[in-house]
Every structure is written in C-alpha cells, then in structure tokens.
Amino acid sequence: MILSDKDIIDYVTSKRIIIKPFNKDFVGPCSYDVTLGDEFIIYDDEVYDLSKELNYKRIKIKNSILVCPLNYNLTEEKINYFKEKYNVDYVVEGGVLGTTNEYIELPNDISAQYQGRSSLGRVFLTSHQTAGWIDAGFKGKITLEIVAFDKPVILYKNQRIGQLIFSKLLSPADVGYSERKTSKYAYQKSVMPSLIHLDNHKKD
C-alpha cells in the first residue's frame with residue numbers, strides 16, 4: 001500500500017516517519033519531494049576495482065555545480081569557460097554522487113523508493129541509477145547518483161531533485177535496515193561513496 005498525501009502528513013506528524021527538514025508544500029498526492037544538498041563526491045580511480053576501497057574527493061558548493069555528460073572530454077580551458085560564463089562553483093564530467101538535504105527515518109513497517117523528477121528526466125539528467133530502493137528501518141540521508149546524458153546541466157543547491165514514495169509492509173520487518181550489522185549505509189549524514197569492497201567476496 002502506497003501512502004497518500006494525507007498518510008504522509010499523518011505519519012510525519014505522529015513521528016512514525018521522520019523527515020528533517022520537512023516542508024508541507026513538498027507533499028504530493030502520493031510522494032514527498034526532496035532537495036539537493038551542497039556536498040558531492042567525485043571518484044579518482046582509473047578503474048573501479050570493486051574488491052578495494054575506492055579513491056575519491058569531496059567537494060562542497062556554495063550555489064551550483066555544472067554536470068557534463070560522460071566522455072565529454074572536459075579540458076581546463078572548457079572548465080574556465082563554463083565557470084566564467086555560467087558563474088558555477090564546480091564543473092564535473094561523468095557521474096557524480098550527491099546527497100539530499102533531507103534526513104529520514106523509516107519505521108520497520110515502511111519502505112520507500114526514490115525517483116528522480118520528471119522535469120530533470122526531460123533534460124536527460126538522472127539522479128539515481130540502480131539505488132532507488134530504501135529499506136524499512138533506514139535512517140540517514142539519501143545518496144544520489146547523478147549523470148547527464150545529453151548537454152551539460154547546471155544544478156543548484158536546495159533545488160528539488162527527486163521524490164520519495166512510501167509503502168506500508170504487510171507486516172513489520174523483524175530487523176530494520178539500520179539495525180542490521182551488515183548495513184553499510186545506515187545513519188549516513190552526507191554523501192557516501194560505494195562501500196562494496198566491504199562485501200564478502202567469494203574467491204574461487
């Protein structure tokens with residue numbers, strides 16, 4: 001069962017679902033809009049070796065970031081051109097990880113799905129690749145996987161970036177996500193890189 005606008009407000013008011021900050025204007029008919037934070041991660045590795053910890057750098061914007069498509073062949077000259085013409089804080093190429101401003105806590109009988117906004121999809125920008133599912137019992141901010149597929153796109157801090165759809169489980173989970181010892185992304189307070197190297201890889 002998907003929660004309606006009335007259900008979402010009721011769950012938040014009764015603190016069964018925590019959304020901080022919460023804006024009643026962001027409640028849709030059966031979703032809640034979330035906004036883009038100011039911290040991002042860019043990977044430094046030539047190859048993603050998923051058995052090892054990945055190298056990355058964190059960046060923080062004051063206002064905006066320009067995301068160029070994959071294999072855009074970005075040069076220093078082009079970066080300086082974009083910064084001067086469009087007054088952006090950073091220019092990046094390829095995938096970049098972002099985060100929501102919103103911190104959420106879900107009870108063990110509510111799961112959620114993150115979906116990018118249709119308006120961003122219409123300029124061929126995605127804000128999640130495969131990680132749209134949020135397990136019951138999750139606590140933390142949502143890490144976003146941002147990729148532009150056509151032209152460079154300027155994103156602004158605090159703009160609406162996507163929405164959460166909440167579903168009620170038939171019965172509560174015995175162990176919620178943030179209670180599991182194997183959960184790698186519980187209580188994340190900002191953007192987090194992939195921690196897949198912590199998985200138990202079976203070697204033949």
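Backbone N, Cα and C atoms are what each Cβ position is placed from, and that goes for glycine too.
Sequence unchanged from the original; the noted substitutions are absent.
Annotation comment: Swiss-Prot describes GLU145 as active site, proton donor/acceptor, evidence class similarity to another entry. Under the heading dCTP binding site, Swiss-Prot lists 117-122, HIS128, GLY132, ASP135, 143-145, GLN163, TYR177, LYS184, GLN188. Under the heading of mutagenesis, Swiss-Prot lists ASP135 to Asn and annotates it as follows: Loss of activity. The annotation that Swiss-Prot gives for the mutagenesis experiment GLU145 to Gln reads: Loss of dCTP deaminase activity, but retains 25% dUTP pyrophosphatase activity.
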| remark: Same-chain residues at least 6 apart in sequence with Cβ under 8 Å of the Cβ of ARG117 (dCTP binding site), in sequence order, are ASP33, SER127, ARG160, ILE161, GLY162, GLN163
| Counting only residues 6+ apart in the same chain, whose Cβ is under 8 Å from the Cβ of GLU145 (mutagenesis position)? | GLY95, LEU97, THR126, SER127, HIS128, GLN129, THR130, ALA131
| field | Assigned element (helix, strand, coil) containing GLN163 (dCTP binding site), judged by DSSP | value | strand
| request: Write out the long-range same-chain contacts of LYS184 (dCTP binding site), meaning residues 6 or more apart in sequence whose Cβ is under 8 Å from its Cβ. | output: LEU195, LEU198
| task | By Cβ count within 10 Å, point out the most packed of the binding-site residues listed: HIS128, LEU144. | result | LEU144
| Near the Cβ of GLY121 (dCTP binding site), how many other Cβ atoms are there if near means within 10 Å? | 13
| field | Distance from ASP135 (mutagenesis position) back to GLY121 (dCTP binding site), taken between C-alpha atoms, in Å | value | 24
| query | If you count Cβ atoms within 10 Å of the Cβ of ASP135 (mutagenesis position), leaving out that atom itself, what do you get? | reply | 18
| message | If I take the alpha carbons of ASP135 (mutagenesis position) and LEU144 (dCTP binding site), what is the distance between them in whole Å? | response | 16
